Amino acid sequence: MSQKYLFIDRDGTLISEPPSDFQVDRFDKLAFEPGVIPQLLKLQKAGYKLVMITNQDGLGTQSFPQADFDGPHNLMMQIFTSQGVQFDEVLICPHLPADECDCRKPKVKLVERYLAEQAMDRANSYVIGDRATDIQLAENMGINGLRYDRETLNWPMIGEQLTRRDRYAHVVRNTKETQIDVQVWLDREGGSKINTGVGFFDHMLDQIATHGGFRMEINVKGDLYIDDHHTVEDTGLALGEALKIALGDKRGICRFGFVLPMDECLARCALDISGRPHLEYKAEFTYQRVGDLSTEMIEHFFRSLSYTMGVTLHLKTKGKNDHHRVESLFKAFGRTLRQAIRVEGDTLPSSKGVL
């Protein structure tokens, strides 16, 4: 799996930049930007690796002696380390603009190895800095740029933005039998739109979204002139795939869910977002259809969904009325899914380190 990186400017971003001479060359000039340490810890927990990259004009010359730089810089690094903040690398350009070197930001000389290794997740890596040159560096690297500012984009805002993404997925599945378009928003509620051509199935899918606490849009064109088999099966496959993609790296999710709702029907549902697809299903129905949905396809739907989502799912229901029995399964699954996808922290809920 490719690695997420944050390439972070030093002066004006990690620590304050003195407006008088733009040099942190005395201990009394060293001051950390508000909230930087707790947010860097949060970002590390979210899977980011940190790289410091900084232009230090004339470092090592008479105007900026190396010893004057080293004292405050080493103290800064000691403080970061003592609090658990670890930088994989510190990259420094010591040249003046007039030197026309190859390593001064926004040129990419200092970060060439990250670009060459192909191990960097470019879509989810960022340059963070307070100057236009930092944003230009991001563009030159082909990654995202965040312009740090104490008022408009400070460290708490950056931490929130990079660890609380909108968990969204869009899946299109086209076969000779069906054309399916599924969108899911795990962190938004309400406004679901579902049209599979099977009215009762639409109602059941809406139960998943409503009780799962998320929004989805599903549009299906299937070979219903034959029967509902391909429509229900392929919808399960596409929805399971969309849920898996929207969950992303699964950091911070509860992972497990269990509900036992009791009404006219007793339904049990247990779920583990384990990466291991498996279904245990027990339900009996009096009739072959409820509305326009074949009751035998209900198990097939959940089996298809659990396969592409990569979950272990146990479902069981008892009751007298077929409509209520079917509905209890979908409601129970929705409530269980709501528990399992809820984000409560930043760690991956697995001792293996992968889900």
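Start at 1 and count along the chain as shown; that gives each residue its number.
Cβ coordinates are placed from backbone N, Cα and C, and glycine is handled just like the others.
Heads up, this one's the original sequence, none of the swaps are in it.
What Swiss-Prot lists as active site, nucleophile is ASP9. Look at ASP9 (active site, nucleophile): DSSP puts it in coil.
Taken from Swiss-Prot, the feature active site, proton donor applies to ASP11, supported by sequence analysis.
Remark: ASP130 (Mg(2+) binding site) has ASP9, GLY12, THR13, GLU17, ARG147, TYR148, ASP149 as non-local neighbours, by Cβ distance under 8 Å and separation of at least 6 in sequence. If you look up Swiss-Prot, you'll see ASP9, ASP11, ASP130 marked as Mg(2+) binding site, on the strength of experimental evidence.
Look at Swiss-Prot and you will find CYS93, HIS95, CYS101, CYS103 tagged as Zn(2+) binding site. Same-chain residues at least 6 positions away in sequence with a Cβ under 8 Å from that of CYS103 (Zn(2+) binding site) are, in sequence order, CYS93, HIS95, LYS109, LEU110.
Among the mutagenesis results in Swiss-Prot, GLU17 to Ala has the note: Severe decrease in histidinol-phosphate phosphatase activity in presence of low magnesium concentration. At higher magnesium concentration (5mM), no effect on activity. The residue drawn here is the original one.
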Return only the integer: C-alpha distance in Å from ASP11 (active site, proton donor) to CYS101 (Zn(2+) binding site).
20
For the recorded Zn(2+) site formed by CYS93, HIS95, CYS101, CYS103, which further same-chain residues have Cβ atoms within 8 Å of the site's Cβ center?
ASN55, PRO94, ASP99, ASP102, ARG104, LYS107, LYS109, LEU110
